[in-house]
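Engineer: Under mutagenesis, Swiss-Prot gives D26 to A with this note: Reduction in activity. Record note (Swiss-Prot) on the mutagenesis of I28 to A: Slight reduction in activity. For N29 to A, Swiss-Prot lists a mutagenesis experiment annotated as follows: 50% reduction in activity. Quoted from Swiss-Prot, the note on mutagenesis experiment P31 to A is: Loss of dimerization; slight reduction of activity. Under mutagenesis, Swiss-Prot gives V32 to A with this note: Slight reduction in activity. Experimental mutagenesis is annotated in Swiss-Prot for V32 to E, with the remark: Slight reduction in affinity. The mutagenesis experiment T33 to A is recorded by Swiss-Prot, whose note states: Slight reduction in activity. For the mutagenesis result T33 to E, the note given in Swiss-Prot is Slight reduction in affinity. According to Swiss-Prot, the mutagenesis experiment Y36 to A carries this note: Loss of activity. The note that Swiss-Prot attaches to the published mutagenesis S50 to Q is: 40% reduction in activity. As a published mutagenesis entry, R53 to L appears in Swiss-Prot alongside the note: Loss of activity. Among the mutagenesis experiments that Swiss-Prot reports, K79 to A is described with the note: No effect on heparin binding.
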Amino acid sequence: MKVSAALLCLLLIAATFIPQGLAQPDAINAPVTCCYNFTNRKISVQRLASYRRITSSKCPKEAVIFKTIVAKEICADPKQKWVQDSMDHLDKQTQTPKT
């Protein structure tokens, strides 16, 4: 009985401090997507819809994640020429014409 009362008291004290630990900006707790392996094959630009760069210090490698037109995400090495060319192509597609 004494153990149960002590445990209950400890849980109540801990519960008092938990909300303070959870009150953090969402960006701190946001999941980080990392690439651990890169594709060995060149992807046709006709299959690509978009890309994003991964430069987080929490990831072991800098990477580019291409999203295909069928919503598949593929990790690629940003140092490879075909990756840079594909990013340039996608950038040109998304630019709005100047009037």
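The first residue you see is number 1, and the count goes up from there.
Even glycines carry a Cβ here, placed using N, Cα and C.
Give me the structural setting of these features: burial, nearby parts and distances.
Structural biologist: Taken residue by residue with DSSP, V32 (mutagenesis position) is part of neither helix nor strand, so it is coil. Neighbour list (V32 (mutagenesis position), Cβ cut-off 8 Å, at least 6 residues apart, same chain): S56, K58, C59.
Take the CB of T33 (mutagenesis position) and look out to 10 A: across all protein chains shown you find 14 other CB atoms.
For Y36 (mutagenesis position), the count of additional Cβ atoms within 10 Å of its Cβ stands at 9 [all protein chains shown].
DSSP assigns S50 (mutagenesis position) to a strand in the three-state reduction.
Within 10 Å of the C-beta atom of R53 (mutagenesis position) sit 11 other C-beta atoms, taking all shown protein chains into account.
Cβ neighbour count for K79 (mutagenesis position): 10 (other Cβ atoms within 10 Å of its Cβ, all protein chains included). DSSP classifies K79 (mutagenesis position) as coil under the three-state reduction.
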Engineer: Using only C-alpha positions, which one of T33, Y36, S50, R53 is spatially nearest K79 (mutagenesis position)? These are the mutagenesis positions in the record.
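Structural biologist: Of the mutagenesis positions T33, Y36, S50, R53, R53 has its Cα closest to that of K79 (mutagenesis position).
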Engineer: Reported as an integer number of Å, what is the Cα distance between Y36 (mutagenesis position) and R53 (mutagenesis position)?
Structural biologist: 14
